[in-house]
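The ATP binding site annotation in Swiss-Prot covers Gly132, Glu133, Ser134, Gly135, Ala136, Gly137, Lys138, Thr139, and the record cites sequence analysis as its basis. As annotated by Swiss-Prot, domain 'Myosin motor' applies to 35-758, with the evidence given as sequence analysis. Annotation comment: Swiss-Prot describes 759-779 as domain 'IQ 1', evidence class sequence analysis. Per Swiss-Prot, domain 'IQ 2' is recorded for 783-812, and the stated evidence type is sequence analysis. Swiss-Prot gives this note for the published mutagenesis Gly135 to Arg: Rigor-like phenotype due to disruption of ATP-binding. Does not affect localization to mitochondrion. The annotation that Swiss-Prot gives for the mutagenesis experiment Arg855 to Ala reads: Does not affect localization to mitochondrion outer membrane. The mutagenesis experiment Arg915 to Ala is recorded by Swiss-Prot, whose note states: Does not affect localization to mitochondrion outer membrane. For the mutagenesis experiment Lys923 to Ala, the note given by Swiss-Prot reads: Does not affect localization to mitochondrion outer membrane.
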Amino acid sequence: MLQQVNGHNPGSDGQAREYLREDLQEFLGGEVLLYKLDDLTRVNPVTLETVLRCLQARYMADTFYTNAGCTLVALNPFKPVPQLYSPELMREYHAAPQPQKLKPHVFTVGEQTYRNVKSLIEPVNQSIVVSGESGAGKTWTSRCLMKFYAVVATSPASWESHKIAERIEQRILNSNPVMEAFGNACTLRNNNSSRFGKFIQLQLNRAQQMTGAAVQTYLLEKTRVACQASSERNFHIFYQICKGASEDERLQWHLPEGAAFSWLPNPERSLEEDCFEVTREAMLHLGIDTPTQNNIFKVLAGLLHLGNIQFAASEDEAQPCQPMDDAKYSVRTAASLLGLPEDVLLEMVQIRTIRAGRQQQVFRKPCARAECDTRRDCLAKLIYARLFDWLVSVINSSICADTDSWTTFIGLLDVYGFESFPDNSLEQLCINYANEKLQQHFVAHYLRAQQEEYAVEGLEWSFINYQDNQPCLDLIEGSPISICSLINEECRLNRPSSAAQLQTRIETALAGSPCLGHNKLSREPSFIVVHYAGPVRYHTAGLVEKNKDPIPPELTRLLQQSQDPLLMGLFPTNPKEKTQEEPPGQSRAPVLTVVSKFKASLEQLLQVLHSTTPHYIRCIKPNSQGQAQTFLQEEVLSQLEACGLVETIHISAAGFPIRVSHRNFVERYKLLRRLHPCTSSGPDSPYPAKGLPEWCPHSEEATLEPLIQDILHTLPVLTQAAAITGDSAEAMPAPMHCGRTKVFMTDSMLELLECGRARVLEQCARCIQGGWRRHRHREQERQWRAVMLIQAAIRSWLTRKHIQRLHAAATVIKRAWQKWRIRMACLAAKELDGVEEKHFSQAPCSLSTSPLQTRLLEAIIRLWPLGLVLANTAMGVGSFQRKLVVWACLQLPRGSPSSYTVQTAQDQAGVTSIRALPQGSIKFHCRKSPLRYADICPEPSPYSITGFNQILLERHRLIHVTSSAFTGLG
């Protein structure tokens with residue numbers, strides 16, 4: 001019996017640890033401030049008793065997380081504490097400059113792993129190993145970590161990227177309720193026990209934003225579908241569909257209210273996990289539509305009806321066992337829900353097919369009642385296992401990112417906790433074997449490897465003893481003889497053997513192992529393995545059959561004939577698929593047993609863990625009843641002893657968890673030499689201050705040692721800067737030791753170096769920014785000058801093109817004007833032909849004229865319209881020349897020029913006639929002139945030529961014509 005700290009339920013064996021209760025009472029009376037210790041390394045002295053007292057004090061004060069060096073101890077509160085996991089608290093830990101200085105929390109571990117990924121310190125990939133007994137809170141811890149990363153690792157800038165990140169986050173979080181519904185069950189110790197192991201990779205891109213995730217599962221306990229221990233339940237999903245289905249769905253799935261199913265024990269228990277709507281909504285977010293969901297639930301209902309098929313023993317061995325009368329309805333319903341023919345389903349369960357002889361003759365043998373039950377259970381386990389694997393693949397396809405879109409990952413390992421039940425079989429052996437491997441990983445990585453490395457590197461270190469579980473692992477998986485090898489050998493030999501014979505073989509072959517125990521008082525064949533968490537008795541009955549996990553090929557062929565769309569996808573027909581029966585005389589492939597497959601997958605997992613930086617969270621269960629505010633010291637003490645927590649605290653308090661090689665240390669922190677330049681420029685320095693020397697492979701150690709010393713000389717400067725900023729913890733850093741090949745330091749020293757590096761990088765960034773701004777300014781000026789030059793050239797080119805177009809247009813206009821002027825001259829000549837002949841015939845010929853003068857005069861006469869124009873022009877030829885042209889155009893008789901005088905007053909009045917003015921009244925007979933604009937009196941400005949004058953007059957040519965005419969007359 002267990003002794004309870006608060007005085008309730010005292011046990012008969014409590015005297016063995018009576019001193020613990022006395023120490024506890026003394027603690028409760030005097031050491032009331034012990035609960036304020038956030039790190040167990042500060043407990044003095046570090047013993048199991050003092051650690052236990054500190055944990056209990058913090059548990060009673062509702063403080064459930066405590067640091068133990070590199071490990072976080074998490075106590076299960078067994079009550080909801082919503083304020084402890086709010087998004088605001090997540091952001092507070094994420095935004096804190098030093099989250100390790102806040103209260104211990106699972107978010108501290110999450111933020112530390114996230115910052116390690118951002119720092120790119122090798123190994124960059126991180127892993128968090130959550131371990132503990134069943135019911136200690138491992139699944140809840142993993143769920144909180146996933147929510148934390150979903151909040152802090154998805155902060156893109158653009159709205160579109162934010163929506164994508166939000167969708168990825170929602171899908172990752174929705175994978176939890178689906179996998180818990182199909183993979184978790186209620187056990188004796190835990191209402192939500194994981195019946196499978198899972199390793200979740202949260203994938204991060206180069207900007208450390210979560211782009212996806214991948215889930216890998218290990219060893220689903222599929223036997224729970226058909227076999228549940230006393231006071232335990234089946235998987236949650238079966239209870240969800242029975243309690244949460246609607247009336248129409250109940251009719252469709254043949255699940256009437258209050259129906260009893262053999263594979264659904266304890267249905268009256270109401271658990272928080274029996275929420276059907278949460279599962280359906282999560283499946284919908286993962287891309288599983290409603291018709292597919294209904295198909296899945298229909299198949300699960302078919303499995304429940306399949307479990308109600310009970311057979312009656314046959315009196316004749318040659319006749320198959322017939323189902324009982326009340327099971328015939330279940331046969332019809334199961335066949336209908338699974339899409340199988342009723343008679344074929346019953347026949348495959350009742351009759352076994354045997355192939356024998358060289359010709360592979362087929363024999364049909366009726367099965368006994370026990371074998372019929374086994375084949376029925378095998379059919380159900382096969383369907384459920386395939387369905388679970390299909391769900392995992394759907395989840396991965398929904399949340400997994402492309403390979404080229406992520407570079408690093410953070411792994412979350414959540415496996416079944418250590419189990420010890422009254423009846424333990426192969427499932428418990430594999431589960432405890434996995435816990436032994438994880439414990440060995442912790443021991444090898446932290447307890448043993450660190451101390452051995454201290455000795456190799458030449459550090460002064462006193463070796464601390466610890467509990468090594470290597471003998472237990474040698475017993476389970478050792479070579480050449482171990483428990484697993486003996487069980488696999490029985491499967492390969494395929495010979496009939498009883499449970500007692502297997503027990504004898506194990507006890508005889510492994511008698512020398514200190515971890516193998518005997519229980520001679522037990523009536524059932526069994527053996528005892530002393531695990532790190534305590535001894536466990538395993539029954540050998542059914543051990544070999546479970547390890548074989550035989551699947552009759554006729555059952556697979558039966559499911560390939562199903563008309564159900566889901567089962568058709570789970571069991572596709574492959575004509576190239578090889579049958580399990582091989583012709584005699586040919587070598588058979590080695591039998592792949594359950595233990596072999598589980599061991600191979602576990603080795604792959606450990607390889608991934610070894611390639612990452614591990615972080616450990618130890619979940620502790622305060623009591624086995626799941627009651628809040630109840631702290632059972634015996635149970636907690638056994639868990640502390642099993643996980644080696646005290647040894648971990650000792651090593652963490654005196655050790656150096658940070659180890660960096662000399663080369664990596666110099667590469668990362670060589671910038672700190674800028675804070676103390678005299679170390680690299682003094683007379684004793686081997687290198688000038690111009691920079692680091694080139695490394696030579698032959699003298700690397702001699703090259704790195706002075707550089708490391710230069711970096712260490714900057715520590716006083718960093719300490720002084722930390723003191724100025726008011727950080728007393730960093731002002732007094734823990735010591736640092738330089739080994740032969742590595743530098744060892746504590747977390748506080750690493751934080752101090754990182755702060756100094758950040759300062760130097762900030763200075764370098766400012767220098768680079770200033771240089772970049774100058775360079776950018778010069779580039780902008782150069783580009784501006786180039787732009788101005790290009791613009792000037794373009795403008796010049798455009799101007800030339802414009803002038804060329806104007807010249808071309810002027811040429812076209814000039815030619816058109818010349819053509820038009822010629823037409824007008826011809827038109828005027830035709831109009832005055834008659835007048836010209838008349839004047840020339842009546843004129844006296846007393847004046848002798850030369851031919852040249854006659855031609856010039858004729859030319860002037862033909863231009864008489866110009867006389868009309870010039871008489872009223874404001875600019876042009878002189879007044880005398882103008883009158884001369886007018887006289888020539890009027891064709892007056894050749895005589896004395898003085899006898900014919902042109903009236904200037906009339907000229908000034910704007911009236912010009914080609915005849916002498918009459919002395920009396922006269923009548924004007926006007927007709928429309930063929931000349932355009934002849935009826936408009938021009939009124940030009942003194943300095944412009946407009947209208948008809950602009951078209952007809954060309955100043956230089958008129959002057960030339962009148963000058964020529966005057967010369968001819970002279």
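Numbers run from 1 along the shown chain.
Cβ coordinates come from backbone N, Cα and C, glycine included.
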For a quick check of packing: other C-beta atoms within 10 Å of the C-beta of Thr139 (ATP binding site), how many?
23
When a 10 Å sphere is centred on the Cβ of Glu133 (ATP binding site), how many other Cβ atoms does it contain?
27
If you run the three-state DSSP split on Ser134 (ATP binding site), which class comes out?
coil
Tell me which residues of the chain lie with their Cβ under 8 angstroms from that of Gly132 (ATP binding site), as long as they are six or more apart in sequence?
Ala74, Lys138, Gly417, Phe418, Arg618, Cys619, Ile620, Lys621, Gln639
Enumerate the residues of the same chain, Gly132, Glu133, Ser134, Gly135, Ala136, Gly137, Lys138, Thr139 excluded, that satisfy the criterion Cβ within 8 A of the mean position of the Cβ atoms of the recorded ATP site; list them in sequence order.
Asn76, Asn190, Gly417, Cys619, Lys621
Spatial neighbours, same chain, of Gly135 (mutagenesis position) - Cβ under 8 Å, 6+ residues apart:
Asn76, Thr187, Arg189, Asn190, Asn191, Ser193, Gly417, Lys621, Ser624, Gly626
As a quick check of your reading of DSSP, tell me how many residues in the domain 'IQ 2' (783-812) are helical, how many are strand and how many are coil.
30 helix, 0 strand, 0 coil
Sort out the sequence-distant neighbours of Gly137 (ATP binding site) for me: same chain, 6+ apart, CB within less than 8 Å of its CB, listed by position.
Ala74, Asn76, Cys619, Lys621
